[in-house]
Amino acid sequence: MAMLSFEKKYRVRGGTLVGGDLFDFWVGPFYVGFFGVTTLFFSVLGTALIIWGASQGPTWNLWQISIAPPDLKYGLGVAPLMEGGLWQIITVCAIGAFVSWALREVEICRKLGMQYHVPIAFSFAILAYVTLVVIRPILMGAWGHGFPYGIFSHLDWVSNVGYQYLHFHYNPAHMLAITFFFTTTLAMSMHGGLILSAANPKKGEPMKTTDHEDTFFRDAVGYSIGSLGIHRLGLFLALSAAFWSAVCIVISGPFWTRGWPEWWGWWLNLPIWSQWPLN
């Protein structure tokens, strides 16, 4: 891919966290860096192990391939390779690849003199994953509480965990996470739609300005958060969705073992209406 006219002046030495100038180069438009190498290493190794694990299983059906975590009897120990050890190694590779990618983003930000909003945002996605496969299993005392790597098996795991706590959607943190996910979708789709509508006027008319965009939302909902504000809001909504997703699963089991509908007993016992019988 050809280098864009303005890119050359930004391709300067320095800003690396590890490795100095050893990996401080580009391949086409992609910056490599030490953490680019480690990202590639962990990604290739993890993918190869998944393929090898699938070859040892009963099927090549993409929907049914599954790399399962260790049995609960192994606790937090190292399991035999074909009894969950493979899952443990793949998990290490996944975390290594994700963290390496985030650190590579940090190096790119340092080179460009930018702040670290992008790697910080990506770290919230890493947090959600690590919560599922490391933090919650450790708090519950066994790697077997992690989710399997497979399409149908992962969906089964989600369903089973939900039924363990009766109605999982009564989990207050889950409610917040879903609310933030849907609100992120709404806010970003409205923002994208607004930009495209302003940038694509009728033939022969000039492209509209930020004043048109602000006025649209003032006319529509009475307030415009502004061009910079919508990006701040979008970042906040997206990070909140990832954060509360991590919270909703980590409190289920380690800190709350009963059905989630029971958690709402405090609401029914409020003195405002607890004096009246429910029936």
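For all residues, glycine too, the Cβ spot is worked out from N, Cα and C.
Feature list (source: Swiss-Prot):
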- His154, His174: (7R,8Z)-bacteriochlorophyll b binding site (BINDING)
- His191, His231: Fe cation binding site (BINDING)
- Phe217: ubiquinone binding site (BINDING)
- Gly193 to Asp: Increases resistance to terbutryn 300-fold, slightly increases resistance to atrazine and o-phenanthroline (VARIANT)
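Within its own chain, Gly193 (variant position) has no residue 6 or more apart in sequence whose C-beta sits under 8 angstroms from its own. Annotation for the residue listed as 'ubiquinone binding site': same-chain Cβ neighbours under 8 Å, separated by at least 6 residues, are Leu194, Tyr223, Ser224, Ile225.
In the structure shown, the C-beta of His174 has more C-beta neighbours within 10 angstroms than that of any other entry among the binding-site residues His154, His174, His191, His231.
Under the three-state DSSP scheme, the residue listed as 'ubiquinone binding site' falls in the helix class. A straight line from the CA of His154 ((7R,8Z)-bacteriochlorophyll b binding site) to the CA of His231 (Fe cation binding site) spans 33 Å.
According to its DSSP assignment, Gly193 (variant position) is helical.
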